[in-house]
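Peer 1: What Swiss-Prot records for this protein is below:
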type	residues	note
ACT_SITE	C19	active site, cysteine persulfide intermediate
MUTAGEN	E21 to A	Decreased binding of IscS
MUTAGEN	M24 to R	No binding of IscS, 50% modified tRNA produced
MUTAGEN	R27 to D or E	No binding of IscS, 19% modified tRNA produced (for R27E)
MUTAGEN	R31 to A	No binding of IscS, 30% modified tRNA produced
MUTAGEN	D45 to A	Binds IscS, 56% modified tRNA produced
MUTAGEN	R50 to A	Binds IscS, 67% modified tRNA produced
MUTAGEN	D51 to A	Binds IscS, 67% modified tRNA produced
Amino acid sequence: MTDLFSSPDHTLDALGLRCPEPVMMVRKTVRNMQPGETLLIIADDPATTRDIPGFCTFMEHELVAKETDGLPYRYLIRKGG
């Protein structure tokens, strides 16, 4: 089985940051990416389990994968076009 998290185009370490900082950093990072590129987000704020999927839906990006069973949380998103 392929690890979806193993080769992202970009990585964002949001460990130790609390809402709303992780989503603000994701938004800033995604703004500088090309459509189709992927971003791995590593976070430990429980609010990200709600905020990251909501951000993807609202901004029309794809939440490719998420791992939220334990810390740190990992999210892989693909920038929409």
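Every residue number used here counts from 1 along the chain in the order it is shown.
Glycine residues also receive a Cβ, built from the backbone N, Cα and C atoms like all the rest.
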Peer 1: Compute the C-alpha separation of E21 (mutagenesis position) from R50 (mutagenesis position), stating it in Å without decimals.
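Peer 2: Computed Cα spacing between E21 (mutagenesis position) and R50 (mutagenesis position) is 14 Å.
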Peer 1: Between M24 (mutagenesis position) and D51 (mutagenesis position), how far is it from one CA atom to the other, in Å?
Peer 2: 10
Peer 1: Going along the chain, which residues six or more apart from D51 (mutagenesis position) have their CB under 8 A from its CB?
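Peer 2: Counting only residues 6 or more apart in sequence, the Cβ neighbours of D51 (mutagenesis position) under 8 Å are C19, P20, P22, V23.
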Peer 1: By the DSSP assignment reduced to helix, strand and coil, which category contains E21 (mutagenesis position)?
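Peer 2: In the DSSP reduction, E21 (mutagenesis position) maps to helix.
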Peer 1: Tell me, by DSSP, whether D45 (mutagenesis position) is helix, strand or coil?
Peer 2: coil
Peer 1: Any idea what DSSP makes of R50 (mutagenesis position), helix, strand or coil?
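Peer 2: Once the DSSP labels are grouped into three classes, R50 (mutagenesis position) ends up as helix.
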Peer 1: Hey, of the mutagenesis positions listed (E21, D45), which one tops the CB count within 10 A?
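Peer 2: Top count of Cβ atoms within 10 Å goes to D45.
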Peer 1: Validating a neighbour-count step here. Other CB atoms within 10 A of the CB of the residue listed as 'active site, cysteine persulfide intermediate': how many?
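Peer 2: Result for the residue listed as 'active site, cysteine persulfide intermediate': 13 neighbouring Cβ atoms inside 10 Å.
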